[in-house]
Amino acid sequence: MGFRKILASKSHHSRHHNQHHKNLKLQNHRYVLISNITGSHETKYLSPFRMDNCSGSRRRDRLHVKLKSLRNKIHKQLHPNCRFDDATKTSDDKCVSYEVPERDGLATISLEEVFPKSNRCQIPEENLGETDSVIHRDLGNFANENDYPQWRKVESQYNLENVQPEEDEIVDRLRSEIRSTKLKSVKTTSRTLEKAIEARCTGKRVLQQLSCQSNQLTKIESNCDMLKIQSNVADRKIDELAHENRSLLALKSPNPFRKKREREKRDQIYNLKLKHRHLQQETMKRAQDSDKNLAINLSSEYGRYGQGVERQRILRDAQKYQFEADEEDNQMEIDLYGNLEQIKAVSGDLKIMAHAFGREFEAQNTRMFDIENNVQQADNALQAKRYRLEKVIGKRW
């Protein structure tokens, strides 16, 4: 049987009012008694929560704390299937527990093993009447050390001397936690490295697609340049056709004053060739710039770490993160360092590719805008030449 907090007042201090104790409210009473029922009568011990500074109260408080620690040791360490009986019982009269349901399969540890009858401190008979008005404040002094509760017998019976966790257990637990944390870190960095390498491969594919797209734009620009040149040639051919299609009555003798006009025509043809060459150079320059944007320096291979001098340096730097390091722990540190270094290298490659993407996107957007303008101008010129050619062919004399 165990200690039980019972409210004490002028009319409620006896063990014969258990049912009425259930209905009392704790917040309406200031003083609390902890009761233990002996063989023939009730023995009361003051609660450690009382507002008293006497030496007897402090001694009882220490006993209460030590007893509570002993109960927890028995319950948690050695007897997980045992519990203290919260009922207030005597050898003459058996009382039910205070709203504590019985649990099957659990043994009950009696506090008689801790407090034998011969060592229980009883309330002096001359002070029994004080409990009718106030809480009894002094339950007598212990005569000697043998009057203290005999929990030494219980410690020896339940072997509680060495229930504290051993230093080796603490070390093993710390080593296990460190090892599990490092394993998680290695796995996490490995997964991160895999995702980074996948992103790097995707970036390479995008670079290849941009390179193919740049080649297509180069071909389109070359065709636009040829369209401009052929448009100028068409103008010259239409002029010749108009000259040959002149009236029959027109003079056909050579004009000695046309040398200047012929010279201008030759200059026009020469300028047309220069323009063609200039357009081709611009097209090639754009293609080269595109290739230069896409020709980035990436880390083709990532070295293996943990060999020779590099291994010693890694292990020397990792000593502050290790606890009783062994070969497995050293290997985890090397793997972790290698994963982080590779992630760093791949991240640098991704950054370089991102900048290359930005430059190439801007360049290709500019090229496509120029292609659109050139095609629009060539279409307008083609419509004008068609109208002029129809006018020359349909001319009547």
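Just so it is clear, glycine is given a Cβ too, placed from its N, Cα and C backbone atoms.
Feature annotations, reproduced from Swiss-Prot:
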| type | residues | note |
| --- | --- | --- |
| MUTAGEN | Leu67 to Pro or Asn | Strong decrease of the sporulation rate |
| MUTAGEN | Lys68 to Glu | Strong decrease of the sporulation rate and loss of lipid binding; when associated with E-66; E-71 and E-73 |
| MUTAGEN | Arg71 to Glu | Strong decrease of the sporulation rate and loss of lipid binding; when associated with E-66; E-68 and E-73 |
| MUTAGEN | Lys73 to Glu | Strong decrease of the sporulation rate and loss of lipid binding; when associated with E-66; E-68 and E-71 |
| DOMAIN | 330-392 | domain 't-SNARE coiled-coil homology' |
What does DSSP assign Leu67 (mutagenesis position), in three states?
helix
Between 0 and 100, where does the mean pLDDT of the domain 't-SNARE coiled-coil homology' (330-392) sit?
87
Cβ neighbour count (within 10 Å, all chains shown) around Leu67 (mutagenesis position):
18
Counts by DSSP class (helix H/G/I, strand E/B, coil) across the domain 't-SNARE coiled-coil homology' (330-392)
63 helix, 0 strand, 0 coil
